[in-house]
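Per Swiss-Prot, the features are:
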BINDING   S13, E32, R42, I43, R44, A45, G46, V47, Q102, D286, L299, N300  FAD binding site
MUTAGEN   R33 to K  Slight decrease of affinity for p-OHB and NADPH
MUTAGEN   R42 to K  4-fold and 10-fold decrease of affinity for p-OHB and NADPH, respectively. The turnover rate of p-hydroxybenzoate hydroxylase results from impaired binding of NADPH
MUTAGEN   R42 to S  3-fold and 10-fold decrease of affinity for p-OHB and NADPH, respectively. The turnover rate of p-hydroxybenzoate hydroxylase results from impaired binding of NADPH. Hardly disturbs the binding of FAD
MUTAGEN   R44 to K  Decrease of affinity for the flavin prosthetic group. It affects NADPH binding, resulting in a low yield of the charge-transfer species between reduced flavin and NADP
MUTAGEN   H162 to Y  No significant changes in affinity for p-OHB are observed. However, the affinity for NADPH decreases slightly
BINDING   Y201, S212, Q213, R214, Y222, P293  substrate binding site
MUTAGEN   R214 to K  Strong decrease of affinity for NADPH and 4-fold decrease of affinity for p-OHB are observed
MUTAGEN   Y222 to A  Results in the removal of a large side chain involving in the binding of the carboxyl group of the substrate
Amino acid sequence: MKTQVAIIGAGPSGLLLGQLLHKAGIDNVILERQTPDYVLGRIRAGVLEQGMVDLLREAGVDRRMARDGLVHEGVEIAFAGQRRRIDLKRLSGGKTVTVYGQTEVTRDLMEAREACGATTVYQAAEVRLHDLQGERPYVTFERDGERLRLDCDYIAGCDGFHGISRQSIPAERLKVFERVYPFGWLGLLADTPPVSHELIYANHPRGFALCSQRSATRSRYYVQVPLTEKVEDWSDERFWTELKARLPAEVAEKLVTGPSLEKSIAPLRSFVVEPMQHGRLFLAGDAAHIVPPTGAKGLNLAASDVSTLYRLLLKAYREGRGELLERYSAICLRRIWKAERFSWWMTSVLHRFPDTDAFSQRIQQTELEYYLGSEAGLATIAENYVGLPYEEIE
C-alpha cells in the first residue's frame with residue numbers, strides 16, 4: 001500500500017485531518033486499532049470552540065452540527081452562594097461555543113469519509129512506525145493475520161495518550177511536563193432536559209459540580225470525587241442527591257432526574273510532551289497533550305493541532321515548502337500552553353483540594369470574586385473559554 005499521509009487513529013482528530021486532506025486532493029490512509037462501533041462508543045467532550053466549528057465547516061461536515069448543535073452565548077459560575085453569568089459573546093467580540101457531542105462529530109466525519117471512498121483500515125493490529133527520520137517512512141500492521149506495509153511521505157500520530165505514535169519517538173528526545181490532580185470527575189449521562197440552557201460550573205464545600213448537556217433532551221452532569229471512589233458504589237439516586245447538594249438551591253429545585261445511560265469516573269491530569277514531531281512523524285491531540293476537562297479544551301486543542309498540520313502539509317504539497325513543517329511543534333505549543341494554563345486555572349479555582357488550609361481556601365474564593373467582579377477578569381475568562389485564535393501560517 002502507498003499513500004501521501006498515513007494517519008494513525010480514527011478518532012475525531014485523525015478523521016478531521018483525513019477529511020481536510022481529502023478535500024484538498026492529498027491522499028491519506030487511516031489505521032485504527034479498534035472497530036468503528038468501539039470508536040463511536042467513547043463518551044467524550046461536547047463543547048466546541050468557535051475555531052473548531054469553523055474548521056468542521058471548512059471540512060464540509062457541519063450540516064448536522066448546524067441543525068442540532070446548541071449555540072451558547074454564555075456560561076455560569078456558582079460559588080459562595082453567588083451566581084455569576086459570563087457573557088461570552090459580548091466579552092469576546094462576538095464569539096460563541098457550540099454544544100455538540102464528540103460522538104456526533106466522529107459519526108459525521110466517519111460518514112463523510114465513507115461517502116468519499118477514502119481508506120480507513122479498522123482493527124489494524126501491531127502497528128509499527130519505521131524510518132521516521134528518513135525520506136521514506138513507512139508503517140507496518142497486521143490485518144486478518146496478514147502483515148501489511150504502508151509507504152508514505154508523512155505520518156500523523158492521532159492515536160491518543162496510550163497510542164503507538166508517541167512511543168515511537170526515542171524517550172531521550174522528549175521532555176514531559178505533567179501534573180496529576182488528586183481527584184476525578186464522576187459523570188452521568190441521562191435522557192433528561194438540561195437544568196439550564198447554559199453550562200453551570202459550581203464550586204461548593206462538598207466539591208466541584210458541573211451541569212452540562214449534549215442536546216435539548218440529553219444532560220451530562222459531573223461531580224468531583226476522590227480517586228479512591230468506584231463507579232459501582234454510586235447508584236443513580238446517590239449521584240442525584242450529591243449533585244443537588246452542590247448546586248444553588250434554585251437550580252437543584254429545577255433539576256429533572258432520571259435513569260443513567262452511562263456513568264464513569266475520569267481522573268484529571270495536565271500533560272504536555274515536547275517536541276510534537278520527530279522526523280516525518282507529527283503528533284496531534286491527546287498523543288501530545290492532555291488537559292483536565294474543566295476548561296473544555298481537549299477536543300478543541302486536537303482541532304487546532306489538526307488545522308496547523310493540515311495547513312503546513314498544504315504548503316509542502318502545493319508550494320514545495322516542506323521546510324515549514326519544522327515549525328509545526330513550535331506553532332502548536334504556543335497555543336497548547338495557553339490552553340493548559342487556562343484549564344489548570346479553572347481546575348484550581350473550582351475544585352476543593354485535599355489538605356487545603358483556611359488561607360488557601362479564602363484565596364481561592366477571592367480569586368473567583370476578583371475575576372468575576374471585574375470586566376477585565378470576565379473578558380479574560382471569556383477570551384480563553386471561546387478559544388484563542390489559530391496562528392496564521394505564512
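Placement of Cβ uses the backbone N, Cα and C atoms for every residue, glycine included.
Neighbours and distances for these, please.
Neighbours of S13 (FAD binding site), defined as other CB atoms within 10 A of its CB across all chains, total 28.
Cβ environment of R33 (mutagenesis position): Q123, A124, A125, V127, D159 lie under 8 Å away, each six or more residues apart in the same chain. R33 (mutagenesis position) carries neither a helix nor a strand DSSP state and counts as coil.
Note: R42 (mutagenesis position) has non-local neighbours G11, Q102, T103, T106, i.e. same-chain residues 6+ apart with C-beta under 8 A of its own C-beta.
Here R44 (mutagenesis position) comes close to G101, Q102, T103, G298, L299: these same-chain residues lie at least six apart in sequence, with C-beta atoms under 8 angstroms from its C-beta.
Taking Cβ-Cβ distances under 8 Å and a sequence separation of 6 or more, H162 (mutagenesis position) has no neighbours in its chain.
Counting only same-chain residues six or more apart in sequence, the Cβ atoms lying under 8 angstroms from the Cβ of P293 (substrate binding site) belong to A45, W185, A266, L268, S343. In the three-state DSSP scheme, P293 (substrate binding site) falls into the helix class.
Look at R214 (mutagenesis position): DSSP puts it in coil.
In three-state terms derived from DSSP, Y222 (mutagenesis position) belongs to an extended strand segment. Sequence-distant contacts (6 or more apart, same chain, Cβ under 8 Å) of Y222 (mutagenesis position) comprise W185, L186, G187, L188, F208, A209, L210, S212.
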Same chain only, sequence gap of 6 or more: which residues have a CB within under 8 Å of the CB of R214 (mutagenesis position)?
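Once residues fewer than 6 apart are set aside, R214 (mutagenesis position) is near G46, V99, G101, L189, R220.
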How long is the line from the C-alpha of S13 (FAD binding site) to the C-alpha of Q213 (substrate binding site), rounded to the nearest angstrom?
22
